[in-house]
Amino acid sequence: MSASLVNRSLKNIRNELEFLKESNVISGDIFELINSKLPEKWDGNQRSPQNADTEEYVEALYDFEAQQDGDLSLKTGDKIQVLEKISPDWYRGKSNNKIGIFPANYVKPAFTRSASPKSAEAASSSTVSRPSVPPPSYEPAASQYPSQQVSAPYAPPAGYMQAPPPQQQQAPLPYPPPFTNYYQQPQQQYAPPSQQAPVEAQPQQSSGASSAFKSFGSKLGNAAIFGAGSAIGSDIVNSIF
């Protein structure tokens, strides 16, 4: 990070502390305590005492190709010494005897160890202002194992006829007892009466018989009329005499 930006932030913090002191938000003792902890001026090449005693290492999770001068290319599994955390998204570190900037979301914390005495490496850092790089998206690797083939059902050879399985004969159900009225009386079927064809009378015989009866009746009628008339007439004659 640029030294000018850090020194500007320190100046802003002191101004804010003075404003809080004048507003009676903090006391003079607190102001002096906080102000004494702040450095007067920050140099970009100096490191904090904690960083001088320990070295922080991170491990690369993804491959990263340098996009411009000053970037540090990474390979998955590389161990990188963190020299400076420029921002939450970008770190400056050393790996494979190279120093550069790499995205913070491409690494994970690995370990820390005590720093060995060695000469300070001069590496000027410029102001970095660029967007964060999202981790690469990997497609799922193809399975190394061959897919299991579904075996086809067994087909008998040609000309071979498999006998059907024997059918199980079901035992007959027991007949219910007679008192349950389960057995119904068979309905009697009546045959319709046969129609007899009417007997046709012989026209000649009937006509002859009817004519005979008519002639016989007319004779009887004439005889009766004649007999009655003669009897009445005799009575009248007798009454006159």
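Yeah, the Cβs are placed from backbone N, Cα and C, and that goes for glycine too.
Residues or ranges marked as domain 'SH3' by Swiss-Prot: 53-112. Here Swiss-Prot describes Trp90 to Ser as a published mutagenesis experiment; the accompanying note says: Abolishes interaction with LAS17, but not with SUP35. Blocks colocalization with actin.
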In DSSP terms, helix, strand or coil for Trp90 (mutagenesis position)? strand
For Trp90 (mutagenesis position), the number of neighbouring Cβ atoms whose distance to its own Cβ is within 10 Å equals 21
